[in-house]
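Asks: Annotations for this protein, taken from Swiss-Prot, read as follows:
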MUTAGEN   P10 to L  Loss of binding to host SKP1. No effect on viral replication stimulation
MUTAGEN   I17 to A  Loss of binding to host SKP1. No effect on viral replication stimulation
MUTAGEN   C112 to R  Complete loss of viral replication stimulation; when associated with A-114
MUTAGEN   E114 to A  Complete loss of viral replication stimulation; when associated with R-112
Amino acid sequence: MGLKYFSHLPEELREKIVHDHLQQERKKEFLEKAIEDSCRRHVSLLKSDPSPSEMYSLSKFLDSLADYVGRQFNTRCLIKWRKDVPANIKFQVMEEQHLRLYGFLDMDDLSCRELLPPEEDDDITYEDGMIVNCSELDKLFAALGIRVVYITVSNNCICTPLNKDIVIS
């Protein structure tokens, strides 16, 4: 609503609109802080040797965060794994994603794709039952006109596209 029309509204309605807007902003700030705190808690798992329950927690958190980010941007959101994340962590999380989506179906196929060529020095993601290089996936999505955003996981941070300030180191 333009400011020109806003100034002509009754005082009570203007106050209600301002109050509702501020309430939405406070909710958004609270949620961003909660996401930041959760990222901080989960980033510590990237440096240690996490237990199976911690891996499950990390996987569930990243999936929930990807769903939320996807809804906020009204597009597909994937988890981009940087090269510096230990292989055992990223592949366990991707395996957990696969199990949630497909059960034990095609688990052998997923295991074979863990062995990416050593000359491939690219970030990877899990998409539709496969582990793929992000650069190849970006080219494919661009050619198809599909917009995608990423949650980037590296050895010492989890970055979201929600707010550039939510970079946890």
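Counting starts with 1 at the first residue shown.
Using N, Cα and C of the backbone, Cβ positions are placed for all residues, glycine too.
Where a substitution is noted, the model still shows the residue that was there originally.
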Asks: From the Cα of P10 (mutagenesis position) across to the Cα of I17 (mutagenesis position), what is the distance in angstrom?
Replies: 11
Asks: For P10 (mutagenesis position), write down the residues of its own chain that are at least 6 apart in sequence and whose Cβ falls under 8 Å from its Cβ; none is a fine answer.
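Replies: Correct list: empty, so none.
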Asks: Around I17 (mutagenesis position), how many other C-beta atoms are within 10 angstroms of its C-beta?
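Replies: Other Cβ atoms within 10 Å of I17 (mutagenesis position): 13.
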